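Marked as active site, proton acceptor by Swiss-Prot: His253. Look at Swiss-Prot and you will find Asp254, Ser269, Tyr271, Asp273, Ser275 tagged as Ca(2+) binding site, backed by sequence analysis. Swiss-Prot lists Leu306 to Ala or Val among its mutagenesis entries, and the accompanying note reads: Slightly lower synthesis of 8R-HODE. Little effect on epoxyalcohol synthase activity. Among the sequence features in Swiss-Prot, the mutagenesis site Leu384 to Met is noted as follows: Significantly increased synthesis of 8-HODE. In Swiss-Prot, the entry for mutagenesis Leu384 to Phe states: Increased synthesis of 8-HODE, synthesis of 9-HPODE and 13-HPODE. Retains chirality in 10- and 8-HODE. The structure shown retains the original residue. In Swiss-Prot, the entry for mutagenesis Leu384 to Ala states: Increased synthesis of 8-HPODE, 8-HODE and altered product stereochemistry. The structure shown retains the original residue. Under its mutagenesis annotations, Swiss-Prot gives Val388 to Phe the following note: Increased synthesis of 8-HODE, synthesis of 9-HPODE and 13-HPODE. Retains chirality in 10- and 8-HODE.
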Amino acid sequence: MLRRFSSTFKKKGDRESKQNGTASSSSAAVANTNNNDNKRHSKISAARKSSSDDDRNEKKGNSVSPFEKYASVLHASRSPIPNQTGDGAYLEHEHTTSLLQDARHLGFKDFKTLKEVIESKLPGGQLIDDKTMLMERIIQLVSRLPHNSKHREELTNAFLTELWDSLPHPPLSYMGNDYAYRSADGSNNNPTLPRLGAANTLYARTIPPLIIQPGGLPDPGLVFDTLFARQTFKPHPNKVSSVFFYWASLIIHDIFQTDYKNPNMNKTSGYLDLSILYGDVQEEQNLIRTFKDGKLKPDSFSEPRLQAFPATCCVLMVMLNRFHNYAVEQLAAINENGRFTKPADNLSEEEAKKAWAKYDEDLFQTGRLITCGLYINITLYDYLRTIVNLNRTNSTWCLDPRAQMEGSHTAPSGLGNQCSVEFNLAYRWHSATSATDEKWTEDVYERLMGKPASEVSMTELLMGLGKYQAELPKDPSKRTFADLERQADGRFKDEDLVNLLVNAVEDVAGSFGARNVPKVLKNVEILGIIQSRKWNVGSLNEFRKFFGLKPYETFEEINSDPDVAESLRSLYDHPDFVELYPGIVAEEAKQPMVPGVGIAPTYTISRAVLSDAVALVRGDRFYTIDYNPRNLTNWGYSEVRYDLSINQGCIFYKLATRAFPNWFKPDSIYAHYPMTIPSENRKIMKDLGREIHYSWDRPQYTPPRVDLVSYSNAKLVAEQQNQFRAAWGDTVEFVFGKASKEFKLYQDSAFIQKHADVMSKLLNKEEWHRSVKEFYEDITAKLLEDKTRRFGGINQVDITNDVGNLTPVIFAANVFSLPLKSKENPRGIYTEHEMFKVLAALYNCLYFDIDKTKSYPLHHASQAVGEPLGKALEANVKALGGSSLLSGIFRSFRENKNALKEYGVHLTKQLLENGLGAHEIAWAQFLPTVIAMVPAQAQAFTQIVDFYLSKEGSKHLPAIQRLAKQDTKKSDEQLLHYCLEAVRLNDMSGLYRQSETTLAVTDEAVEVTIQPGDKVFVSFAKANRDASVFPDPAEVRLDRPMNSYINPTLGPHGFLSKETSHIALTAMLRAVGRLNNLRVAPGVQGQLKKIPQPGGYSAYLREDHGSYSIFPTTFRVQYDA
């Protein structure tokens, strides 16, 4: 009897392990007196406390009858005597509830929760909004199910799995420089397997060789002669250029370097980490570095094997070297968050040595991450798009292995990569050697061996290569190629490098497929066949089956050419016996397909290479998990980032224009699409409707701009507008299309003077100036009120982004009825901030297009916004004349009338009455005026505020604040002088113009000759501190003659005189001067970061510090209420 009671009340948890989500009884169990009783218990359930369901029911007032509550006990009392086991106990049978029984425990809200859970798991499901408390509702749902519910267990398991999968196990990203930077030998890419993919580790094997091969394989020389040897050159069917295959050579040598002393060893890393540039191991890396400012030795690269390749391979390496050195210069100048701060001067010798070493190391390693980022983006968006023929489409799709995947069945990333012997063979693309490179290789044999390649034995070849390698200087900066000579600074001449690159762009590569390998490479290919046999790699069919491809059943399937198929049959007897390497070379090549097949490789290679590309990139932690702005810096991440709206993501032009800024036009097809020959590119772009986007002439040297810094020359260029015009070239036609003819009239002095005279007669000067002053004061004060954020008793406002940049926008919108969207005009087209960005982009494109790498994207962005803006203005002018169907819409822009709007309407109507057409008014008068005025005024305002809040100018702030509270003509004059002095002392910009004349000038005691067509840049920074013109040049003085100031950006702008800008800036300074205790915001937000640029001007950092702007974009200040 005691045993029966013991088995009756024993806890289930004592019998077996608890399942997820299954609750055990809360009653105390009778001690188990027999360990053998674990599986033999009474059917009577143990007494337990009420479940959550019972609690819920009781709270609802649903009382449970005693008969229901103790039904199991009553049932047991009527049960027959247990006799199912030898010791008189019942066999235990686990009973679970059905779906219908579970559903009875759930409410309507629970079913809604289930629906949301299912929706979140569907493909394309949105991220979970945790404000809906979905996770907590899941907990509620599961807790309401019975303890013996199978669905409770399944839901609990799913919940646990999701929580587990939310975090990586083990973590793949760690803190510290050991993991933040790439190691020299590629180790630590996967921290849990630190030697995976490192240099000097063994090759992996991709497929097991299971097929029993014949005892005697064909002679390698015979294989070459019958399957490999090129009889005639076959140009690539898609006209892919040699540059594509040179880039492929970089990739191949980046991840494969067989140790010929131990061919199972790979001496380089298994990652695309540019070890060809930086070195395979630390000792090699030390030889390429200067150990100063993070730089590499000029025009040098580590990999000596590339010296034996066609010279353009080396040119590409030099370009990457130059980009690295450019990148570290920018990193040091920006110094994001103090990451690259130079050591203090007061350190001890030992401390200083360590600090400078760390400074160099941080710059070098971050520069490497950035340069690798450019390298991989070119590989994915220029090189890979060419492989699959996406360059012949306008599609922005790309097979980017770094894609962020959502869901439970996603491809892992950052796990590492180990190169295999099979892919070492798969990447030998000698068939694609161009006719030019074939001839070059023959000449190399003659020069090194003294006889034709056909007469060079294998022994002689190996000895000759060994001798060549031994004679190469160990110091990369001492090496050269293509008989080029280094200059005094260690660099090669740009002209020599560009000629090699351009020739390669125009050089069509060879075709894949059987009998396309140059005979000059016979010994090289024999070595490859022999090595593949020593590696015991699987057969061609085994390789195909590994990738899910149908194995070849006949030789004709391998290659439909009867002669090639017969040669294969004679050599191998059966398709299963065809070796991997000879097989992938002798296979039939795919025919081009748009998109799909670009480089037309052989069939097996086409599939395998894409898998390897994904493995190489997705397996690399530095291209996936740790590829982010924090590691590359905001500037570095942005600089190498692709833009799908530009060339569908292709970015080779960034490398070309940074390396050779004076050779490639910003829109040169040679820079944008170098992996297909230009003549074929022209056909492609014509079909795509993009032919006009590019220039097609062969790159030529463009003299660098003439930089002038003296006051006399600055004044000359600023005032002689007929001799120095805006350097916009063909830009106006590209941006404004058919309206460009009218826009150019803005530079016609006769046209401007004629209509300025008309305007002066139409305007009441005194009344106009009063209206401008009142408007600017009111709008500035209103923006200060609306945009100020108050927290912790402090008022803070972005005085640049929310006040200085918007005030002239609102002014222009009122005068010219710009389609501005605001609270007052909700039917507008552009918001105030958008309008400023539009006008700033157009100004930059038309008047300050200096950075060639940024020029092409800038032109396309300007084209996208410029023409629509001009058309909107023209429609508005027509509306004022009452002749436009859109007059009702554009009248809404003027619903909120004020004096300035009335002036604008009046002037427009008068111009129409004076015989000017709406098209001419909009494109030759209004649009050029707005583009020139708005950004320039905004820039000047920020320069003024920045100066008087700086250490140098803050002593004048009390006087400005005193004058701001006065409303007299004298206070206006004094405030204007404060404005002009601040601009003089704080203007780091300049003028960029094109000369229309021949002129000889003296600048800083140097004779400079300027020719027609020369680009000229004058910097204001030095000119404005010329002591001969400005006595006490560093001081603010209010008595300087007005005509001594050089500030052409402040006007005149069309019919708006320079006085208009002067009044505007004075009014804005007055409004700001009325703020109490005005000061800069603490920290970086209160710093107007300027980066010095070549030529004596400074660029501003954008708010995210990711790129430069000629206009300030953000500057926060604080003031008291």
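A Cβ is built for glycine as well, from the same backbone N, Cα and C atoms used for every other residue.
Since the structure is predicted, the reported quantities are computational estimates derived from the model, not experimental observations.
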Cα distance, Leu306 (mutagenesis position) to Ser269 (Ca(2+) binding site), nearest Å?
17
Spatially, which candidate from the recorded positions Asp254, Tyr271, Asp273, Leu384, Val388 is nearest to Leu306 (mutagenesis position), comparing Cα atoms?
Asp254
At the Cα level, what's the spacing in Å between Leu384 (mutagenesis position) and Asp254 (Ca(2+) binding site), rounded?
17
So which other residues, same chain and not among Asp254, Ser269, Tyr271, Asp273, Ser275, have a Cβ within 8 Å of the centroid of the Cβ atoms at the Ca(2+) site?
Gly186, Ala199, Ile255, Thr268, Gly270, Leu272, Leu274, Ile276, Asp280
Starting from His253 (active site, proton acceptor), work out which of the recorded positions listed here (Asp273, Ser275, Val388) have their Cα within 10 Å, and give them in sequence order.
Ser275
When you measure from the Cβ of Asp273 (Ca(2+) binding site), how many other Cβ atoms are you left with inside 10 Å?
29
Other Cβ atoms within 10 Å is the metric here; tell me which of the binding-site residues Ser269, Ser275 scores highest.
Ser269
Return only the integer: C-alpha distance in Å from Asp254 (Ca(2+) binding site) to Val388 (mutagenesis position).
22
Taking only the Cα atoms, work out how far Val388 (mutagenesis position) lies from Tyr271 (Ca(2+) binding site), in Å, as a whole number.
22
Using Cβ-Cβ distances, find the residues under 8 Å from Tyr271 (Ca(2+) binding site) that belong to the same chain and are at least 6 apart in sequence, listing them in sequence order.
Arg182, Gly186, Asn189, Gly197, Ile255, Asn417, Leu616, Asp620, Phe622
